[in-house]
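Chemist: Take this structure, written in structure tokens, and hold onto it; I'll ask about it next.
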Amino acid sequence: MSQPSTANGGFPSVVVTAVTATTSISPDIESTWKGLLAGESGIHALEDEFVTKWDLAVKIGGHLKDPVDSHMGRLDMRRMSYVQRMGKLLGGQLWESAGSPEVDPDRFAVVVGTGLGGAERIVESYDLMNAGGPRKVSPLAVQMIMPNGAAAVIGLQLGARAGVMTPVSACSSGSEAIAHAWRQIVMGDADVAVCGGVEGPIEALPIAAFSMMRAMSTRNDEPERASRPFDKDRDGFVFGEAGALMLIETEEHAKARGAKPLARLLGAGITSDAFHMVAPAADGVRAGRAMTRSLELAGLSPADIDHVNAHGTATPIGDAAEANAIRVAGCDQAAVYAPKSALGHSIGAVGALESVLTVLTLRDGVIPPTLNYETPDPEIDLDVVAGEPRYGDYRYAVNNSFGFGGHNVALAFGRY
């Protein structure tokens, strides 16, 4: 008995029909895409007061070009955490981009991942209680703190009743959300799903914590040149704020409502390392297995893959492990792009953002240049796209996302 796959009709055909994102380059995805193709960077010197207050070792990052809160009313600010406000903003934008379709709410799901959720409200609530006692804690504190809050806000906003879910798997959360949304659809539990990831803003505590792990770049004098995925001289990642969502649905559902698909979502692979809390397994075996599984479910072979959108954080061990994973999966012939070189790392949102970029590569037949890839690492044998955009006949692509805790997620996409 053969493995069921999208290619052999074992799973229904799933398509991507709308995308949206906000980034440190632009508040909309199409302008972000143009900026990436032009070699722009969203990473700059941070001017936040907390940088000098705490004399942080890392003084660079990428704030959103257009702050989420500039679109929020007074009640939104009081009743929702930051990621919930981002979810509301992006959910509305995505639905408008999709043409505000009429869908059956009982066949409509929402899956949105995050790394920390509304964690800032924990600190705020503690400070209020410390200053004035328990009665100063807002009755809305729980709903603002809960990690599933952003997905719940979108589900309420759009009326989704086929399930609202929130993967919390560190840096793979956004991609895992898309994977679970795909599963909801191919298992017959939904026809359409909003999926993606959101994350909080750059703050002092996360910078301090990741810096103490020696995971972040300290090239403070060269912000735009700091994030150097796969480069021999890479020294860590840089934070870059973002949020991203996509609308996926069965091809049959999309055609029935007259939607124009952007790409196909063909398969999703999820594995774990069982190796270390924060370090990837250097051999890349289980990460590579996630890639292989996504191809199996898609009905593709490694030779079919023209492009890999890499997790590429620019940490010395992470990039080397990913290169091994790509080799293990047999996809080392593919053209590789590392978006974090330009956009930085948005933790729970980044997998969704990079999935959206993968869709745009397949739509437009072009891969943006990986910034700051100047000195190839002799230990990494990959075809990294750098210097200028690379145009080509890209049919199939894989997006990789790997998270602390040993989480590995790979998504297989196809040109429509």
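Glycine residues also receive a Cβ, built from the backbone N, Cα and C atoms like all the rest.
Although substitutions are noted, the structure shown does not include any of them.
Okay, these came from Swiss-Prot:
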DOMAIN    11-415  domain 'Ketosynthase family 3 (KS3)'
MUTAGEN   Asp66 to Asn  Increases resistance to isoniazid
MUTAGEN   Cys171 to Ala  Loss of activity with hexadecanoyl-CoA
MUTAGEN   Cys171 to Gln  Mimics structural changes caused by acyl-enzyme formation
ACT_SITE  Cys171  active site, for beta-ketoacyl synthase activity
MUTAGEN   Gly269 to Ser  Increases resistance to isoniazid
MUTAGEN   His311 to Ala  Loss of activity with hexadecanoyl-CoA
BINDING   His311, His345  substrate binding site
MUTAGEN   Gly312 to Ser  Increases resistance to isoniazid
MUTAGEN   Lys340 to Ala  Loss of activity with hexadecanoyl-CoA
ACT_SITE  His345  active site, for beta-ketoacyl synthase activity
Chemist: Does His311 (mutagenesis position) have same-chain partners at least 6 apart in sequence with Cβ under 8 Å from its own Cβ, and which are they?
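Modeler: Listed in sequence order, they are Cys171, Gly318, Glu322, Ala338, Lys340, Gly351, Glu354, Asn400, Ser401, Phe402.
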Chemist: Give the helix, strand or coil assignment DSSP yields for Asp66 (mutagenesis position).
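Modeler: Going by the DSSP assignment, Asp66 (mutagenesis position) belongs to neither helix nor strand, so it counts as coil.
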Chemist: Which of the listed mutagenesis positions (Gly269, Gly312) has the least company, meaning the fewest other Cβ atoms within 10 Å of its Cβ?
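Modeler: Among the mutagenesis positions Gly269, Gly312, the sparsest Cβ neighbourhood within 10 Å belongs to Gly269.
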Chemist: Take every residue in the domain 'Ketosynthase family 3 (KS3)' (11-415), average their pLDDT values, and give the whole-number result.
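Modeler: Reported value for the domain 'Ketosynthase family 3 (KS3)' (11-415) is a mean pLDDT of 98.
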Chemist: Using C-alpha positions only, work out which of the recorded positions Asp66, Gly312, His345 is nearest to Gly269 (mutagenesis position).
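Modeler: Its closest listed neighbour, by Cα, is Gly312.
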Chemist: Asp66 (mutagenesis position) to His345 (substrate binding site): how many Å between their Cα atoms?
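Modeler: Asp66 (mutagenesis position) to His345 (substrate binding site), Cα-Cα distance: 17 Å.
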Chemist: Could you state the whole-number distance in Å separating the C-alpha atoms of His345 (substrate binding site) and Gly312 (mutagenesis position)?
Modeler: 10
Chemist: Going by a 10 angstroms cut-off between Cβ atoms, which of the recorded positions Asp66, Cys171, Lys340, His345 has the sparsest surroundings?
Modeler: Asp66
